[in-house]
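Per Swiss-Prot, the features are:
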- 7-296: domain 'Helicase ATP-binding' (DOMAIN)
- Ser42, Pro43, Thr44, Gly45, Thr46, Gly47, Lys48, Thr49: ATP binding site (BINDING)
- Lys48 to Arg: Abolishes G4-DNA unwinding activity (MUTAGEN)
- Cys145, Cys163, Cys172, Cys207: [4Fe-4S] cluster binding site (BINDING)
- Gln1160 to Ala: Abolishes interaction with PCNA (MUTAGEN)
- Ile1163 to Ala: Abolishes interaction with PCNA (MUTAGEN)
- Phe1166 to Ala: Abolishes interaction with PCNA (MUTAGEN)
Amino acid sequence: MPRVVLNGVTVDFPFQPYPCQQEYMTKVLECLQKKVNGILESPTGTGKTLCLLCSTLAWQQHLRDAVSSLKIAERVQGELFASRTLSSWGSAAAASGDSIECYTDIPKIIYASRTHSQLTQVIRELRNTAYRPKVCVLGSREQLCIHPEVKKQESNHMQISLCRKKVASRSCHFYNNVEAKFLEQDLATPILDIEDLVKNGSKQKMCPYYLSRNMKQQADIIFMPYNYLLDAKSRKAHSIDLKGTVVIFDEAHNVEKICEESASFDLTPRDVASGLEIINQVLEEQARVTQQGELQQEFIVDTSSSGLNMELEDIAKLKMILLRLEEAIDAVQLPGDDRGVTKPGSYIFELFAEAQITFQTKGCILESLDQIIQHLAGRTGVFTNTAGLQKLMDIIQIVFSVDPPEGSPGSLVGLGISHSYKVHIHPETSHRRAAKRSDAWSTTASRKQGKVLSYWCFSPSQSMRELVCQGVRTLILTSGTLAPLSSFALEMQIPFPVCLENPHIIDKNQLWVGIVPRGPDGVQLSSAYDKRFSEECLSSLGKALSNIARVVPHGLLVFFPSYPVMEKSLEFWQVQGLARKVEALKPLFVEPRNKGSFSEVIDAYYQQVASPASNGATFLAVCRGKASEGLDFSDMNGRGVIVTGLPYPPRMDPRVVLKMQFLDEMRGRSGVGGQCLSGQEWYQQQASRAVNQAIGRVIRHRHDYGAIFLCDHRFAYADARAQLPSWVRPYLKVYDNFGHVIRDVAQFFRVAQKTMPLPVPQAVTSSVSEGEIALKDATLSSYSLSTRKAMSLDVHVPSLRQKPIGLPAAGDSESSLCGEYEQQTFSAQQRPMGLLAALEYNEQKAGASEEQALGSSTPSLRCEKRLSTEQKGGRKKVRLVNHPEEPMAGTQAGRAKMFMVAVKQALSQANFDTFTQALQHYKSSDDFEALVASLTCLFAEDPKKHTLLKGFYQFVRPHHKQQFEDICFQLTGQRCGYQPGKRELESKLTLSEGVDRQLDPGQHLNQGQPHLSAHPTSKGHTSHCTKVGCAVEKPGQPAVSDYLSDVHKALGSASCNQLTAALRAYKQDDDLDKVVAVVAALTTAKPEHLPLLQRFGMFVRRHHKPQFLQTCADLMGLPTTGKDLELEGPRDESPTVPPELTHEDLKPGPSMSKKPEKTQSKISSFFRQRPDESVRSDDTTPKPMQLPPRLPHELMKPHRSKQ
C-alpha cells in the first residue's frame, strides 16, 4: 500500500490519497500530537472514515514504536544511544513534552458513531487497511446475549436484571466459559464486529457480551454507539474509562441532539402508575408471605437467595413516595388551553422534595428500586412489567447526577443547573396515551386527565463538559454536515483549536444541482405548513416526480420533510393515478416507520436497481430518517436525489419553542450576540442540516455522479442557499421553467454516462447480516419475495392500508390477549377446462391445506404466485425435465421453501438457528414434545407469528398431525385443516412428483417422502347451546375473540380490561376463586349479562370445571345436576385457553399436580379475598387482608392511578 509521511508520521493508505484527504489526516494528527480538540467537516464521499482510521492508527503505532525505543534505551542504560536526544525518537513524544512515564500505556482510541450498522461499515473499512489493531465492539445484551432465557425477556432492563442474577449465581454457562476461552488465539487475532462476536460466542458456547467487555481491556481501538459515551449511566454500566483516551465522534451532526436527550426525560402518568402497580404487587406478596411463613417457597427464582431482602415498611414507604410524587405533579395548576406551564430547571428539586426525593434520600430509593427489579427479573406476564420502575431509577439519576460539595446544600446545585434546563408540565392527551399503549393498565378508565412532567436539557455542553472532565486526551468531532463550525463549537462550550471545512474531490461534470420552484403545470412547489397538503401542490409535485423519473437513470431517492407529508402525498397520488405513472417508470419503495421492516425494504430496492431487466427504482424516504443517515446509495443505487421541502422542526412543539427561547436568552446574556446562535438561526439550521444529510446520499466516491433536485421555492432564498454545503453551492442553479430542468438533466446524464467510468460490479448491497442475505436466494419469479412485499405501498403507509373487518381496535386490551387473527379468504374454484387445467386443479387441491396455512401469514406469497401465473399468460406451462435444479413454487417443496423464507423473515438469526435445530432434532429422533416446546417459544408468544405456527403443519409427520392441530388450536385459536377419519395420503400424483423425488432427502422430515397434506374443512366449529345462552362461532374466527368482543360490547372497555387481567392472573396462579370473583362481579349485576358468566367456562381448566359448574348453578339459580348445565367451548381433553397461554402453561403446575377435592363454593368465598371489589353479597361483607400492626392499612389498597 502507498505510504505518505504527514507531520512526521508514516501513514499506510490503501491508495494514493487525494489532497483533501491528506489535509484531513494532517488535521487529525495535529489534534493527536498537540492533545487538543478538533472539529473536522469533510463531505460525504471523500473517505473521511478511512482517513480517520489510518491517521489515528498510524499515530498510535508511531507512538508505540517511539516508546519501545525509549524503553530499550533505558534498558541498556544509554550505552547504545547515549548521544541521541529525546526528540530523535519521534515527534509524537517530543512534541508534547511528556515524560516517558506518560506513555507507559499507549492511549486507546474510542470510535463512536450513531448506530451499530454505521460501526459495522467502519469495521469493514478497517479490514481494507494495512492495520491490524486489537479491536473491541461494545453492544447491549439485546444484541449480544445468546442465553435463551434472557433473550426471551420483553424489555432491555429485564434482560439486564436477569443476566446479572445468572452471572452472580454462576448459573450462566456461557458466562462461565468466557474466562476459560478468552485467550484462545482464534478469538484474539481477527477484527470482529457485532455479528462475528455472536457467531463466535455461539460456536464456542461463551457469552459475546462479557467477551467484548474482556476484550476492551486489551483493545487498541474500541467501537461503540454515541449514548455509551454521552450517557453517564451507560458509561458506568459498561465500565468505560476515558482517562487519557482519544475520543472520535463520527457523524457528529447528531451529537448535539444526543447530548440533550441523554440528560432529559418525560415522566407520564402511565410510568408512575406502572411503578405503583408493581410495588403494590410486591407489597401484597410480601404481606402474604409474612403471614404464611412461606418466603422460601414463594420467591426463589433461579438463584439460591431467599428472595426480596426488604422489610414491608420499606416497600410501603417506597409506595408512599411514588404516591406523593404523583400528587405533587397533579397539584401543579395548568392553564385551560392545554398548553402547559414552564418553570426553571431548579423547580425539579422543589417538586421532588415534596415526595421526599432529595440528595440525601436518593441512594436508599435507588437501592430499593433496584432490589425490586432484580427480584422480579425472569418472571413473565404483564404484571411483571418493571419498565416504569426502571424509568423512575433513570430519572432520579438524571436529576441528581451532580452531587453537591460536602457541607453545601443541594439548592446551590439546582441554581447552577437551572441555566441549562427547563421544567415543563402539560396535560397528557388521549391520542398520545393510545399511541403508546402496550400494557394492561394503560387503558384503565380515567376520570381526570393526567399530567406529564418533562425535564428538558437545552445545552449539549452539559454532557460534553462532563465527558471532557473524565480526562479525555483529544476529542474529535467529524461529519459531512457540521457547518457553520463556529456556532457548532459555541454550543458545545469547549475549546476546538483545530477546525477544517474540506472541499469535495469530484469534478464539475459529476454533479448537477437545481432549484425547482415550480412544477410542470406552473404551480409553485412548497412544503410550508399552509400549502403542503393542498391538492395543487401535491399534484404538481407528483407530476414533477414522474417527469424526473423519466430522465434519471437507475436509482432515484425522494426525501420528504416528515412521515405525515410522505404518507399524505402517496395517498393523494394513489387516488389521482400519479403513483401508477411513477410505478410504470420506476417501482416505488417506501421507508417504513418501524425499524424491523427497513432492512427488508432497502434490500429489495437494491435488488430492483441491480436487476438488468429493470429501469431502476424510486425510494421514498424522510429527512432525519433511517435512509438519510449513513446508508450507501453509491453509483446506480442513487443517481438522483429529490428533496421535496425544508424539514423544519414543528414550530408549535413546546420543546422547540423553549429551545429557541433558551438560545435567545443565552445570546442576550452573553452580550456578544454575534458569537451565539439565535433561536431563529438554530431553527433554520436544523432544517438545513437535515437537507444536507439527504443531499450527501448522491455522491459516495471519487468517480460517482448524480443530480440533486431541490423542489421547494424557498430554496431560492439567499439564506436557504447559504446553508447548503460549500461543495454544492458552486453548482447551484435556479430554474424558472420546469422544461429547462428536464432538458439540462437529460444532457447531464448523457455526458456523464459517456465520460465517467462504469461502476465496478459488486454484490447486491445489503443492510443486514450475511445470514439474512440468504433470503434473496428464494426468488419465485422475476422479482424476489422481499421485493414484492417491499413494493406493496399499503404495507408501509398506514393511510393506504385497509383495516380488516372484524378485527378489534388497536387500543383495545383484548387485542393483546387474542393477538391478531387474520380472516380466512374463500375463493370459488372454477371447474377445470381441458387437460392442463385439470392437472393444475388437482395439484392445487392436493396442497390446499398447507398453502392455506402458509398463505394466511404471508399475503405477499399469494400475490407472488398469482403474479407469476399472470406473467405466464394465466396458464401454467409444463416442461418435462430430467434434473430440475430447484423446486417449482407450486410444488410441495416450493411451498416448504416459501414457508422457510417467511420464517426467516419473521425471526432473528439466533431464533432461526433454534428453529432449524428443532427441525433437525425432530427428523432424527421423532421427539414431538421437544418440537412443540421449541415452536411454542418461537411462535406462540407473539400473535403475529401464530399463523407461522399453523403453517408448520405441513412438516408434521402423519401420526402427529392431529395432536399438532389440537395444540395449535389451544395456543392460537386457529386450526390447521386436519380431517379426522380420513387417512393422510402417503404420495401424490401431481406435476411436482418428479421434482420432489429429485430433492435432497435431508430437506424433508418424513424420511425423504413428500410432505403430506390435509384438505381444509369449511364447516367451521360446532357450537354448544345451553339453557343459559347459545353462542355460534363465526367461520374463521376464534371463539376467544368472539367472547372478548361480546364482553367489550356488553360491559365496556374498563370491565373488559379487568376481566383480561384476571384471566392472565388465572393463567399464572391457577386460582379459580380469584378469577371467578372478578367474572361474577362483572356479569351478575344485570340478568342479560349472565350468559357471559356461563360462556367463561371455555377458559376454565379441566380440573376446575366441576367446581365452576356448581358455582354457575349457585349464582344463576339453576339445577345443580351436571346434565342440565354445560360449559361452552371445544369438547376435547385439553382446557381451552387464550392464545397468549403457551404450551408450557398446559403442563401441570404445583396446584395442578392432583385433582382438587370437590367443595361447595359460595359467592361469599370469592369476595372474601378481594378487599378492593365493590360488589357485595346479601349474606356477607368483604373482609380486609390482615396486615402487620405497624404497616399503614391504606397502603395495602390497590392503587387506581390516572392513566
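Cβ from N, Cα, C; glycine included.
Where Swiss-Prot records a feature, it is marked here on the structure.
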residue	record	Cβ contacts under 8 Å, 6 or more apart
Ser42	ATP binding site	Cys20, Tyr24, Lys48, Cys51, Thr478, Gly480, Leu500, Asn502
Pro43	ATP binding site	Gly480, Asn502, Pro503, His504, Gly696, Ile699, Pro725, Trp727
Thr44	ATP binding site	Gly480, Gly696, Arg697, Ile699, Arg700
Gly45	ATP binding site	His504, Ile505, Ile506, Gly696, Ile699, Arg700, His701, Arg702, Asp704
Thr46	ATP binding site	Tyr18, Cys20, Gln21, Tyr24, Gly480, Asn502, His504, Ile505
Gly47	ATP binding site	Tyr18, Gln21, His701
Thr49	ATP binding site	Gln121, Val122, Glu125, Asp250
Cys145	[4Fe-4S] cluster binding site	Lys151, Gln159, Cys163, Cys207, Pro208, Tyr209
Cys172	[4Fe-4S] cluster binding site	His147, Val150, Cys163, Lys166, Cys207
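Looking only at the binding-site residues Cys163, Cys207, the densest Cβ neighbourhood within 10 Å occurs at Cys207. Over the domain 'Helicase ATP-binding' (7-296) the predicted model carries a mean pLDDT of 82. Counting every protein chain shown, the Cβ of Lys48 (mutagenesis position) has 24 other Cβ atoms within 10 Å. In the three-state DSSP scheme, Cys163 ([4Fe-4S] cluster binding site) is classed as helix. In the three-state DSSP scheme, Gly47 (ATP binding site) falls into the coil class.
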